[in-house]
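Student: Structure incoming, see below.
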Amino acid sequence: MKTQRDGHSLGRWSLVLLLLGLVMPLAIIAQVLSYKEAVLRAIDGINQRSSDANLYRLLDLDPRPTMDGDPDTPKPVSFTVKETVCPRTTQQSPEDCDFKKDGLVKRCMGTVTLNQARGSFDISCDKDNKRFALLGDFFRKSKEKIGKEFKRIVQRIKDFLRNLVPRTES
């Protein structure tokens, strides 16, 4: 025979299961990293694999591309890191380190997943060689100056030729 006590017990279990059902999706959502958190995790991996003396820290994060909602699908990322003053052997977070004056800058591209439990990344970084950028600026400015000078020379030749043509007196 069923007692009132059994009814309360069944009601409690139902309530526990209902609450558990409501909390589980929140736990799953909490395991999804934000775009920036996934990039910071990738930078931690870059620092672990690096043979450079100092840690790198996020300098610039390109805007987040439009993405699907699946946290297991690799998402494209691109960002720039800069060398900090903290040695790689330190246990300090790169975010707590100051950038090194004239520190090495690297441009990084690849993919990250936002699933915290199975988070992965495939990132490659190249030195952001400012010398080549400066060389490009030099050639662009030189081209502009040469173009202006060329136009000036052409105008002087035209003026000279106009003056050579015999003038008729009226």
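Keep in mind that glycine also has a Cβ here, set from the backbone N, Cα and C atoms.
As annotated in Swiss-Prot:
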type: MUTAGEN; residues: Ser142 to Val; note: Slightly increased MIC against E.coli K12 (MIC=25 compared to MIC=5)
type: MUTAGEN; residues: Glu149 to Ala; note: Disrupts oligomerization. Loss of antimicrobial activity
type: MUTAGEN; residues: Phe150 to Ser; note: Loss of antimicrobial activity against M.luteus
type: MUTAGEN; residues: Lys151 to Arg; note: No impact on antimicrobial activity against M.luteus
type: MUTAGEN; residues: Lys151 to Ala; note: Loss of antimicrobial activity against M.luteus
type: MUTAGEN; residues: Gln155 to Ala; note: No impact on antimicrobial activity against M.luteus
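Give me the lay of the land around each of these features.
Tutor: Counting every protein chain shown, the number of other Cβ atoms lying within 10 Å of the Cβ of Ser142 (mutagenesis position) is 10.
Applying an 8 A CB threshold to same-chain residues 6 or more apart, the list for Glu149 (mutagenesis position) is empty. Under DSSP, Glu149 (mutagenesis position) is assigned to a helix (H, G or I) in the three-state scheme.
Listed in sequence order, the same-chain residues six or more apart from Lys151 (mutagenesis position) with CB atoms under 8 A from its CB number zero; the list is none.
All protein chains considered, the CB of Gln155 (mutagenesis position) has 10 other CB atoms within 10 Å.
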Student: Roughly how many Å lie between the Cα atoms of Gln155 (mutagenesis position) and Ser142 (mutagenesis position), rounded to a whole value?
Tutor: 20
Student: Would you mind reading off the Cα separation of Phe150 (mutagenesis position) from Ser142 (mutagenesis position), to the nearest angstrom?
Tutor: 12
Student: How many other Cβ atoms sit within 10 Å of the Cβ of Phe150 (mutagenesis position)?
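Tutor: Result for Phe150 (mutagenesis position): 10 neighbouring Cβ atoms inside 10 Å.
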